[in-house]
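First the structure, in the form of structure tokens, and then the observations on it.
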Amino acid sequence: MVVNNPNNWHWVDKNCIGWAKEYFKQKLVGVEAGSVKDKKYAKIKSVSSIEGDCEVNQRKGKVISLFDLKITVLIEGHVDSKDGSALPFEGSINVPEVAFDSEASSYQFDISIFKETSELSEAKPLIRSELLPKLRQIFQQFGKDLLATHGNDIQVPESQVKSNYTRGNQKSSFTEIKDSASKPKKNALPSSTSTSAPVSSTNKVPQNGSGNSTSIYLEPTFNVPSSELYETFLDKQRILAWTRSAQFFNSGPKLETKEKFELFGGNVISELVSCEKDKKLVFHWKLKDWSAPFNSTIEMTFHESQEFHETKLQVKWTGIPVGEEDRVRANFEEYYVRSIKLTFGFGAVL
């Protein structure tokens, strides 16, 4: 990144969200609670979603970081059953805010066990006592490593700075950064000056398919068997009931793979890509005002807990134009989740 900022006087910023995603994939995946040979064991399987903003900034020689992220990781593990056999489980941990000013004690964690039973619930105390403290440490270190990696990219070198004031700020900033950053590791992320571009804030939907897309993760719960919820997204009469307005182009009673349809007066254009009965649905989905190249993908996985009489709907949503995440999330929660619960009585509405 080329910097044209005499004496480092003016505000300069750098978008580091791509680097942040790679950082957390490298740091979080594989973090464990207990040992695989223990009666209870859990580990982070993958990073499902990272949403938000991440930048490094400087003005008058002072380097700071600004980030506010929502992180969801997928977990797996096992607990011993009453007969001594291992019961495997999968789930998720949602962290609604990892911010530049967060304290180690302020992080909130929402732990979810898919297809939960009273026996599988015994994994939660282990996750809280052994896994979450490790996550707190990683989140606290992130801001320091972010500055150590990218702080130099947004400043003119100290040797070219004539102002004693900004040079003093610059020197003190990097003394603090060096003292707080983690020691370099063999597989540490590279410090690239070309892959992160300066921030350009806009509320407009990107007008090209250049890859300016992001993802979100949702996990609503419905008080209904997975088979009923699954049919609610496929049966055309049910779709008409919870959307109040839908247009189908095939005459069959249910959606079929590769079938396109429109919802909410044509404001949503969708297509059923694939289905696995009572387990998974995949849709292409776009808003009418998105430009042609954009077509997001919704992957819905149904996790039924017969003991707790509920189904968790795991929603992985990719290919959303940058800047549209909040709009898409709000629309799904209001016009899908809330509407389905109210129409069919599939759960409480807050």
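From the backbone N, Cα and C atoms, a Cβ is placed for every residue, glycine too.
At each noted site, the model still has the original residue.
Here the residue is the original one, but Swiss-Prot notes a mutagenesis experiment at this spot, Asp53 to Ala: No effect on Hsp90 ATPase activity but reduces Hsp90 binding affinity. Listed in sequence order, Ile17, Leu66, Phe67, Asp68, Leu69 are the same-chain residues at least 6 apart in sequence whose CB falls under 8 Å from the CB of Asp53 (mutagenesis position). Look at Asp53 (mutagenesis position): DSSP puts it in a strand.
A mutagenesis experiment is reported in Swiss-Prot for this position, Asp53 to Lys, and the note states: Decreases activation of Hsp90 ATPase activity and substantially reduces Hsp90 binding affinity.
Among the mutagenesis experiments that Swiss-Prot reports, Arg59 to Ala is described with the note: Decreases activation of Hsp90 ATPase activity with a small reduction in Hsp90 binding affinity.
In Swiss-Prot, a published mutagenesis experiment is listed as Lys60 to Ala, annotated Decreased activation of Hsp90 ATPase activity with a small reduction in Hsp90 binding affinity.
Lys62 (mutagenesis position) counts 15 other C-beta atoms within 10 Å of its own C-beta, drawing on all protein chains shown. Record note (Swiss-Prot), mutagenesis Lys62 to Ala: Decreased activation of Hsp90 ATPase activity with a small reduction in Hsp90 binding affinity. The unchanged residue is displayed.
In the three-state DSSP scheme, Lys62 (mutagenesis position) is classed as strand.
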